[in-house]
Amino acid sequence: MVKLFIGNLPREATEQEIRSLFEQYGKVLECDIIKNYGFVHIEDKTAAEDAIRNLHHYKLHGVNINVEASKNKSKTSTKLHVGNISPTCTNKELRAKFEEYGPVIECDIVKDYAFVHMERAEDAVEAIRGLDNTEFQGKRMHVQLSTSRLRTAPGMGDQSGCYRCGKEGHWSKECPIDRSGRVADLTEQYNEQYGAVRTPYTMSYGDSLYYNNAYGALDAYYKRCRAARSYEAVAAAAASVYNYAEQTLSQLPQVQNTAMASHLTSTSLDPYDRHLLPTSGAAATAAAAAAAAAAVTAASTSYYGRDRSPLRRATAPVPTVGEGYGYGHESELSQASAAARNSLYDMARYEREQYADRARYSAF
């Protein structure tokens, strides 16, 4: 019986269709499809070779399928990692290169690196010696033993096989080889430099030997700062500020506080009325004198004090012709004449109804 691998299968392909396709060259014992690839078991080796020769790159539902003999990897094979491969290199060319040193069971290219499985370990060692750091298709490739394995748990590996060094008998997290590929030796150097290895965290923070000895001064400073920032200190500061405010308010004059309180509590005052605050002594006398002077100045102003509305203002009396005028009354006569002229002009100007002619002018 020969097992064949069928790759790049279309979604429309069925097991019955694949079986009937391979039965043209021999008896098919088994046919299995797994996603986009499958396996076919043919009884005769000659029939299997004919199927590979005729069905490889056969177009099925518009897709070229791949047919080749299935390669069972031997348990004793040696896996090599080949890095820095040319992007134009193919599996067949890389396989032929390594077959110069021994039989190759499997060859897989992944981007710019590949994995080559060789049947014998001595052939793999010879391939490393002969091909590592050599030119192949214009690029210098690197060949070394592969340390990658299938991990049973993330970051753990397996006791039966470490994925870092490939050896058995220890977990991957306990491997002496670190991630960079170097052997880590942290037993004696760590103990000599830092003393005893730290025990698990059984004590609370701050009580451990590793914090108090090294950071004693810092711990004392932290305690002082914490005491200064305590709740009692903040409360005392707030109380002192409150006492200072009360003492300052108590020093204000009692009379001023009483007058202000009466002014604020009075309900008969106009909210828009502006009054001067009560003062005492010379300040009150000066304020009264200033108010009286302002009143006299306003009364003596003829232009701004005069009401210019003809409706609210009374007409000034016009002197008669029979009245005589003596020396010293020219100023009074001139003032009366000016008042008469202004009043007559204003009356002639504002006597007519302002809104009577609105209808006549609204048409324009």
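Glycine too: its Cβ is placed from the backbone N, Cα and C atoms.
Feature annotations, reproduced from Swiss-Prot:
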type	residues	note
DOMAIN	2-72	domain 'RRM 1'
DOMAIN	78-148	domain 'RRM 2'
MUTAGEN	TYR37 to Ala	Abrogates regulation of alternative splice site selection; when associated with A-39; A-113 and A-115
MUTAGEN	PHE39 to Ala	Abrogates regulation of alternative splice site selection; when associated with A-37; A-113 and A-115
MUTAGEN	TYR113 to Ala	Abrogates regulation of alternative splice site selection; when associated with A-37; A-39 and A-115
MUTAGEN	PHE115 to Ala	Abrogates regulation of alternative splice site selection; when associated with A-37; A-39 and A-113
MUTAGEN	SER309 to Ala	Inhibits IRES-mediated mRNA translation. Does not inhibit interaction with EIF4A1. Inhibits localization in cytoplasm and cytoplasmic granules upon cell muscle differentiation. Inhibits negative regulation of translation involved in gene silencing by miRNA
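All features noted in Swiss-Prot, drawn onto the structure.
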residue: TYR37; record: mutagenesis position; Cβ contacts under 8 Å, 6 or more apart: PHE5, ILE6, GLY7, ASN8, LEU9
residue: PHE39; record: mutagenesis position; Cβ contacts under 8 Å, 6 or more apart: LYS3, LEU4, PHE5, ILE6, GLU30, CYS31, ASP32, SER70
residue: TYR113; record: mutagenesis position; Cβ contacts under 8 Å, 6 or more apart: HIS81, VAL82, GLY83, ASN84, ILE85
residue: PHE115; record: mutagenesis position; Cβ contacts under 8 Å, 6 or more apart: LYS79, LEU80, HIS81, VAL82, GLU106, CYS107, ASP108, SER146
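Averaged across the domain 'RRM 1' (2-72), pLDDT for the predicted model comes to 89. Under DSSP, the residues of the domain 'RRM 1' (2-72) split into helix, strand and coil as follows: 19 helix, 27 strand, 25 coil.
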